[in-house]
Amino acid sequence: MTNTPQSHPLIKIVNHSFIDLPAPSNISAWSNFGSLLGVCLGLQLLTGLFLAMHYTADTTTAFSSVTHICRDVNYGWLIRYMHANGASMFFIFLYFHIGRGIYYGSYTFMDTWNIGVLLLFAVMATAFMGYVLPWGQMSFWGATVITNLLSAIPYIGPTLVEWIWGGFSVDKATLTRFFAFHFILPFIITAMVMIHLLFLHETGSNNPSGMNSDSDKIPFHPYYTIKDILGILFMMITLMSLVMFTPDLLGDPDNYTPANPLNTPPHIKPEWYFLFAYAILRSIPNKLGGVLALVFSILILMLFPILHSSKQRSMSFRPLSQCLMWMLVANLLILTWIGGQPVEHPFITIGQLASVTYFFIILILMPSTALMENKLLKW
């Protein structure tokens, strides 16, 4: 028997995943974000690899090595800013991707959804550790504040913090291990993405109607490959505009000052994509309570399949639930704004109200509204 190219095991996998994959005929542009995240991950891996070739993970030379990359390495500034702003794009797409999953009820694919939440945690950990590497003021103090949160864990907390630091403060050992983890985690994320896709292809993709689409499937290529390429084109235009015109727009000016353990910046804050969680953390006066609220604000995503009480899967035909969904989005934008503000009146109160509202919408309003919609539709 002659060996056709499609009988090769590797080509077969690619073929079943990206070419002959049966896809619903009505999936909208919201479904583009999965492929955009894949491209973002590839871009981050590549730019990160080139940065690692010139970076030194030592407290005395880390800051200078980043400066050296920007000044002396051929197109080093481009690689550095593509990596920094690529992370911002990554999180924008992540939040859109999760939002799409909530809106269209994709969380009913529990295996895919849960590995997705774990992926979110892994990406957040990677981004946090990457932010520490340039060893600027905000890198150092961000690392100090966030790692210190673990000391709120009863009994083992303080020991755990010192164990993570590798000493009695954030220092050389901390920077070295953060670089090691920041380098290895994206490869673990890539493996998790493959598992994420494996679980998705077990069930097939969801679609905006939320109904079974087995009766109306089309091949992924050429229909959705072209659609994805258009999305990638838009992404690259946005990213390159950001990199070329305003590369520091989303960064913190404090990070252009080398780390100084003796001088605390007036406002310690993380990158913009963590501000909503940071606002929730700060809104609770108790340290342990704040840490629990912070963790639960992300872990709550795992409860969506359990809290789903509607007889319909998608929100496409549920106007009341749609209103709540957009209320949740507005609430998250308010939290993001508050996270970047100083801890003073009226921001403290606004942050506390927004934090309570966040949990209230997800845990109480959404499930009860879904039940009410069932009643209104006499289901």
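Backbone N, Cα and C define each Cβ position, glycine as well.
The noted changes are left out; the structure has the residues it started with.
H182 (heme b b562 binding site) has a Cβ environment of 21 other Cβ atoms inside 10 Å. Residues annotated as heme b b562 binding site in Swiss-Prot: H83, H182.
Around H97 (heme b b566 binding site), the C-beta neighbours below 8 angstroms that are at least 6 residues distant in the chain are F33, G34, L37. Residues or ranges marked as heme b b566 binding site in Swiss-Prot (evidence: similarity to another entry): H97, H196.
Cβ neighbours within 10 Å of H201 (ubiquinone binding site), excluding its own Cβ and spanning all shown chains: 14. Residues annotated as ubiquinone binding site in Swiss-Prot, with similarity to another entry given as evidence: H201.
Looking at Swiss-Prot, the entry for natural variant S31 to W says: In strain: Isolate I539. Listed in sequence order, the residues of the same chain lying 6 or more apart from S31 (variant position) and placing their CB within less than 8 Å of its CB are R100, S205. S31 (variant position) falls within a helix when secondary structure is assigned with DSSP.
Around L45 (variant position), the C-beta neighbours below 8 angstroms that are at least 6 residues distant in the chain are P186, F187, T190. DSSP classifies L45 (variant position) as helix under the three-state reduction. Here Swiss-Prot notes a natural variant, L45 to I, with the remark: In strain: Isolate I539.
Non-local neighbourhood of V117 (variant position): I298, L299, L301, M302, each in the same chain, at least six residues away, with C-beta under 8 Å from its C-beta. One natural variant named in Swiss-Prot is V117 to I, and its note says In strain: Isolate I539.
You'll find the Cα of H182 (heme b b562 binding site) roughly 21 Å from the Cα of H196 (heme b b566 binding site). Separation of the C-alpha atoms of H196 (heme b b566 binding site) and H83 (heme b b562 binding site): 24 Å, rounded to the nearest whole number. H83 (heme b b562 binding site) sits 30 Å from H201 (ubiquinone binding site), taking the CA atoms of both as reference points.
According to DSSP, H196 (heme b b566 binding site) is assigned to a helical segment.
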